[in-house]
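Chemist: Sharing the record's features from Swiss-Prot:
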- D162: active site, proton acceptor (ACT_SITE)
- V43, G44, R45, G46, G47, F48, G49, F50, V51, K65: ATP binding site (BINDING)
- 37-287: domain 'Protein kinase' (DOMAIN)
- K65 to E: Loss of function (MUTAGEN)
Amino acid sequence: MAVTSLLDTVFRRRKKKSTEFISFFEFDLDTIKAATNDFSELVGRGGFGFVYKGRLQNGQEIAVKILSTSSIRTERQFHNELIILSKLKHKNLINLLGFCTKRDQHGLVYEFMPNSSLDCFILDPHRAAQLNWEMCRNIIDGIARGLRYLHEESGLWVVHRDIKPGNILLDSDLKPKIVGFELARTMQQGENAAETTEIVGTVGYLDPEYIRSGRVSVKSDVYAFGVTILTIISRRKAWSVDGDSLIKYVRRCWNRGEAIDVIHEVMREEEREYSISEILRYIHIALLCVDENAERRPNIDKVLHWFSCFSTPLPDPTFGNRFLVEEETNWPWSPSLSPGHSSVTSPISSR
C-alpha cells in the first residue's frame, strides 16, 4: 500500500480546485480480501452495495463497502463520495481510510463502528430499551453538529440528501457519525437551493418541496433530520407498511394535546418529569424542522441553539391543509414497498 493523492489516482481528468485534500491509502484488492477473510462477514447492505467487516494487519478494524453493481451511475456516486469525504473531517462524520479500484470493482474503506447503525438500535426492542433520554439527546445533538459542519463550517456547503437513522453509525460510546455521502452535493456560497434532474433519498425522509420542485437545499437535510428526531423518540418507522407516516401520527398527537404519546412507552415510564419536558421540546423542534414550507424551517444552527437554550421560546408549528407529499405524488414505486430502508431515485417530470 502507498499513501496516494486522491486526485492523482482517481480523478486525473479533473482539474484540481482546492489544495485542502485529506490523503489516504489506496488499498489493493488482495489486501482487502485478506482483511475481510475474502468478504466473509457481511455487516450491512444498502442500495449502493454491501458492507463487510475486516481487520488490517496492524489490528485496526475496518468496514469495507463494495459497490453491488458497476454502472455509470454507481461509479459516479463512488467518485462523488470520495471527492466530498476527501475534503471533510469532523468528529460526527465517518472517517474514510481509503479506497480500492480494480477493473469494475470499487470499494471504500472506513473506520469500523461497533454499534452499527442507529436504525438497528432504535428499531430493535431489546437494544432500544438500553437507550435512555440522555443517550438519545447526545445522539441527536451529535447529528446536528455534523450537519452544521456540512452546511456552514466545512466551506463546501454540503447537502447530504439522505439523512436517516440508517445513515447514522454509532461508535463504542454511542457517538453518532454521519455516513452515506453517495448522493451528497455541494452548493455555491450564498446559494439557497440548487436544481436537480432527479429526486433521490429515502421514502419518509424526503423534503416535500424538493419532491415538488426538484430544488434541493440545506433545508432538505433539516426536514430529514426532523423525521430522524421523531424516529428516535418514538421508536417508530418513518413510513409504515399500511401507508401511514410518522409525521402524520405526530401531528395528530400534537393537535390533540397528546404529544406525550409520541414518546416511546419505555422512555415515558422511566424518565423524570424534567426529562419528559425536554423530550417534548425536542418533539416541538422536530415539528418545526418538518414544516412543509422550507422557508419556515430553521437552519441547523438555530436548531442547535434551541437544543442548548431551554429558556428560548419556540414558535408554534405550522401544519398546512395539504396531505403529505408522498400521497400527492404519483411515484413510479410504492412507498409501502420501500418504507425508509433504501434510497430511491425518481426522475423529475417536466413542468
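Glycine is no exception: its Cβ is also placed from the backbone N, Cα and C atoms.
What's the neighbourhood like for these features in this structure?
Modeler: Of all Cβ atoms in the protein chains displayed, 27 besides its own lie within 10 Å of the Cβ of D162 (active site, proton acceptor).
Sequence-distant contacts of G49 (ATP binding site), defined as residues of its own chain at least six apart whose C-beta falls under 8 angstroms from its C-beta, comprise K65, I66, L67, S68, T74.
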Chemist: Within the domain 'Protein kinase' (37-287) only, compute the mean pLDDT.
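Modeler: On average, pLDDT over the domain 'Protein kinase' (37-287) sits at 92.
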Chemist: When you tally the Cβ atoms that lie within 10 Å of each candidate's Cβ, which of the recorded positions (R45, K65) has the highest tally?
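Modeler: Comparing the recorded positions R45, K65, the most crowded Cβ belongs to K65.
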Chemist: Report the nearest neighbour of D162 (active site, proton acceptor) in space among the binding-site residues V43, R45, G47, V51, comparing Cα positions.
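Modeler: Nearest by Cα distance to D162 (active site, proton acceptor): G47.
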Chemist: With every protein chain in view, how many other Cβ atoms are within 10 Å of the Cβ of V51 (ATP binding site)?
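Modeler: That number is 21.
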